[in-house]
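Below: one structure, written as structure tokens.
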Amino acid sequence: MQRVLELLLLSSTALAVIGDGFIALPVHKLQAGEGSAHFPNRLPIFDVVNGVAKSVEDDVNQIIQPIFGNGIFSGGSIQGTHSGNGHSVKYEVSLPSSSSQKGSNGPSSTDNKDTDPSKTGFSLDDLMNSIPTDFWNLIGLNKAPTSSDNGSKDADFTPSAVSQVEQPTSKSVESTAPGPASSASSSSSSEAASSSQPSEDSQPSSSANKKTGAFFLSLDNTQTLYTATLKVGSPAQEVQVMIDTGSSDLWFISSGNSQCKVNGGSIDCDKYGVFDKSKSSTWHDNKTDYSISYYDGDKASGTMGQDNITFADGFSIENANFAVIDNTTSSIGVFGVGYPELEAVKSKYTNLPFAMKEQNLIAKVAYSLYLDSRDAVQGYILFGGIDHAKYTGDLKAFDIVQSNDKYVYSQIPLTSVASSLNNYTNAYGLPAGSNHPKVGAVIYNGTDSFNGGVDLKDTPTLLDTGTTYSYLSKDQVESIVGLYGNVTYNDAGKAYEVPCWVGNPGNYLEFNFKNEQYIKVPTSEFVISVGTYASGAELCVFGILPGTHSILGDNFMRSVYAVFDLEDHVISIAQAAYNDNHAVVPIE
């Protein structure tokens, strides 16, 4: 049997918005190995830093892999569409210019609501008056607000950063009403943004001067993991990392990593970049050892310290805690955005999601995820905000399930899974008359009668962008695969075989959360072609794998819009809407 699995190497642009600004970040795809068994599975095994091995059942439930970015989106206008009162208004506003400010740098960031024209080249009033009247009417104002208005926050705008709405784009806004609570209300609020290009020489500013808002980083959809670039240290060094909702530590590969080819090892560390702490004037080594092991066999060990992390010019975290890895078999670092309980050191520290609030980049330790469709070039993670244009129906909030009375994993109850098969084209290999799966187990031909489905009994399930595939218990996976015929385990692929036609367009799985939210995922996300049988027929395996922990990875997450609130301990989900629109509202 010959197994073949090819993944394309793609590149795209990542976005960032902090406070009132938007920044574009370049990102690049990773190339995976062959077969489902070789996809990264970076579930931490235990904490080896302090010699204490926590039980796998207590200290696991995630796999690592997603990402971050860096770069700048330059723009000279505000562009967008605002919906309200049953209709929408498209707007594009060129920023006023002045002889006092020439060149491409645009207006500088400021915390002053009244912008100084001598410094920025235009005033706030100039900017507000440039926006069409229809926009202000939509949000309930008769005219543009001015710097002398001291009333409501219906339009508290500050021309302090970059914004845009065309793909790939992002925007930051201030809501006309209090931002959505952790329950992630689906009602939209008014929005606006300003446009500029940050200076190339921007340095991290103090937290007192930072504007609280929402920012997002666009992520490349590789179907294996997501990568982007961070700027680390002073002067900044660009290093690519993976972003993961299921882990909590940030670590970079050191230039001195013994496994790098340049140091006599076998790993091409230049591919994604390394961090040379000796070249950073702001690096501080706190003399704490760091070590972690993953289920895919990778290990990482090094030293914890602090330095400045820049998501885009002018938008940074000062003295961010992270590890510099001197010995690892991985070719790329990790950016975890989970609970501090998952940190691989005994003395817990303020990881980046919490540092973002601490340094006033966001008002709440919360972020939302939109990975877009399987074939999309990019998705994004939005820190401190919700993009109401990216889902359909209502966001439903679910309490995060604790582990041993602690908030450790970003997991919610999964009640059941059912299948809808509407396309039997090229169905083969089953006895005559048996192409249709078992009665009582699936939805037939698009009808809404489940007649059962697979009961998962509210299994606590991790929502993890760091996992390529998904995992359920062996019995649960076999029950789902059994919907499509005989259950056969493929030892080489470490997965269950499934008829390839199951992945035809129009077929889907429906995931039921507490009988309150139902997420439809195309079966094509779970049907993986890995080669051929001896007969020459195509061989496919199922992308929900047997495991000791329940995880919904990238092949599920592409179909859901998810808001992770690590303060109120809830995750809100809705069916993802694939479009180019944005309606960003900060979470307050």
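Quick reminder: no glycine exception, Cβ is built from N, Cα and C everywhere.
Modelled residues match the original; the substitutions are not represented.
On a predicted model such as this, the values are computed, not experimentally measured, just so you know.
The domain 'Peptidase A1' annotation in Swiss-Prot covers 226-574, and the record cites sequence analysis as its basis.
Over all protein chains present, the Cβ of M242 (mutagenesis position) has 27 other Cβ atoms lying within 10 Å. What Swiss-Prot notes for the published mutagenesis of M242 to A is this: Abolishes pepstatin A insensitivity.
For the recorded site, D244 (mutagenesis position), the DSSP three-state label reads strand. Quoted from Swiss-Prot, the note on mutagenesis experiment D244 to A is: Abolishes catalytic activity.
In the three-state DSSP assignment, the secondary structure recorded for D296 (pepstatin A binding site) is coil. Residues or ranges marked as pepstatin A binding site in Swiss-Prot: D244, T245, G246, Y295, D296, D464, T465, G466, T467, T468.
Summarising the environment of D244 (mutagenesis position), the number of other Cβ atoms within 10 Å of its Cβ, over all protein chains shown, is 28. The annotation active site is assigned in Swiss-Prot to D244 (among others) on the grounds of experimental evidence.
What Swiss-Prot notes for the published mutagenesis of D464 to A is this: Abolishes catalytic activity. Secondary structure from DSSP puts D464 (mutagenesis position) in coil. A simple way to gauge crowding: the CB of D464 (mutagenesis position) has 31 other CB atoms within 10 angstroms, across all the protein chains here.
Here Swiss-Prot flags D464 (among others) as active site, drawing on experimental evidence.
One mutagenesis experiment catalogued in Swiss-Prot, T467 to A, is accompanied by this note: Abolishes pepstatin A insensitivity. Of all the Cβ atoms in the protein chains shown, 32 others lie within 10 Å of the Cβ of T467 (mutagenesis position).
For the recorded positions D296, D464, T467, a Cα to Cα distance of within 10 angstroms from D244 (mutagenesis position) holds for D464, T467. It is D296, among the binding-site residues G246, D296, whose Cβ has the fewest other Cβ atoms within 10 Å in the structure shown.
The two recorded residues G246 (pepstatin A binding site) and D464 (mutagenesis position) have their Cα atoms spaced 5 Å from each other. Closest to D296 (pepstatin A binding site) by Cα-Cα distance, out of the mutagenesis positions M242, D464, T467, is T467. Cα spacing between T467 (mutagenesis position) and M242 (mutagenesis position): 11 Å, rounded to the nearest whole number. On a Cα basis, M242 (mutagenesis position) lies 12 Å away from D464 (mutagenesis position).
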